[in-house]
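Trainee: For Asp31 to Ala, Swiss-Prot lists a mutagenesis experiment annotated as follows: Does not affect cyclase activity. According to Swiss-Prot, the mutagenesis experiment Asp55 to Ala carries this note: Does not affect cyclase activity. Glu72 to Ala appears in Swiss-Prot as a published mutagenesis result, with the remark: Completely abolishes cyclase activity. Among the mutagenesis entries in Swiss-Prot is Asp96 to Ala, noted as: Completely abolishes cyclase activity. Record note (Swiss-Prot), mutagenesis Asp229 to Ala: Completely abolishes cyclase activity. The unchanged residue is displayed.
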Amino acid sequence: MCFFALEEWAAANRDYENTPAPYWHVKSVPDGFTAISGILWSISYILMAKKAFKDRSYAMPLHCLCLNITWEAVYGFVYGPGLLNQVVFAQWMIVDVVLFYAILRSAPYAWKQSPLVAQHLAGIIVVGCVICLWLHLAIAATFIPSIGRQVVFMTAWPMQVLINFSSIAQLLSRGNTLGHSWGIWWTRMLGTIAAACCFFWRIHYWPERFGYAWTPYGKFLLLGSIGSDMVYAAVYVYVQRIEKQLDSLVNTKAQKAR
């Protein structure tokens, strides 16, 4: 088997483009949701980068960022599912590069408890990206011949669930909200809902083509992504409250010491 499935991918794209949709809006409305999602997620990434520079910490877990940027490279430039999607993926990739830079700048502060990681973070990121790129290319070459364009959904949405739960774990393990913000969450959450609406629309109006997104696995990915975003908000409130209590305690002790 070849490591690339370019011919099979081209055939899958032709099949999608040449298959008449049951309703005129089945392709255009989801494209609108995709564009909205792309803009919101880009804003979220930009806010993450700004917060990383400001707080000298970061919100996006490293393994998620490595998975994200390499996925965007694979489906933005190797297996493109259409111009609009490719533009969105390329846009995310550019912002991810800025986010990587912000993370590297914050490394001495974010990883001060582990100088070894701080000193070698650039190398860790490079190795992580190489492994993730290999993973995405291997998955594409293996599954495109059998499921075609479905591979985009089947690989993108698990990463969304992973990002949410990893961000929750990050908040709890750090015990603070440095690098995180409500603006990051709102734009990310609304972007995820817009992307989910894209598939809800397709599932309802074109189940013959997009029914795979409402299989038990598809339901887990779509509902799990939205649900875990809600859990993140609750955890953020909890950690923020603890932060305020600790700050208040420190201030009280400082006043007594005077």
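For all residues, glycine too, the Cβ spot is worked out from N, Cα and C.
What you see is the original sequence, not a version with the noted changes.
Are these features on the surface or tucked inside, and what are their neighbours?
Mentor: Around the Cβ of Asp31 (mutagenesis position), the number of neighbouring Cβ atoms within 10 Å comes to 15.
Here Asp55 (mutagenesis position) comes close to Ser106, Leu178, Gly179: these same-chain residues lie at least six apart in sequence, with C-beta atoms under 8 angstroms from its C-beta.
In the three-state DSSP classification, Glu72 (mutagenesis position) falls within a helix. Of all Cβ atoms in the protein chains displayed, 22 besides its own lie within 10 Å of the Cβ of Glu72 (mutagenesis position).
Residues near Asp96 (mutagenesis position) in space but far in sequence (CB under 8 A, at least 6 apart, same chain), listed by position: Tyr45, Leu65, Asn68, Ile69, Glu72.
Under 8 Å, Cβ to Cβ, and six or more positions away along its own chain, Asp229 (mutagenesis position) finds Asn164, Trp185, Arg188, Met189, Thr192.
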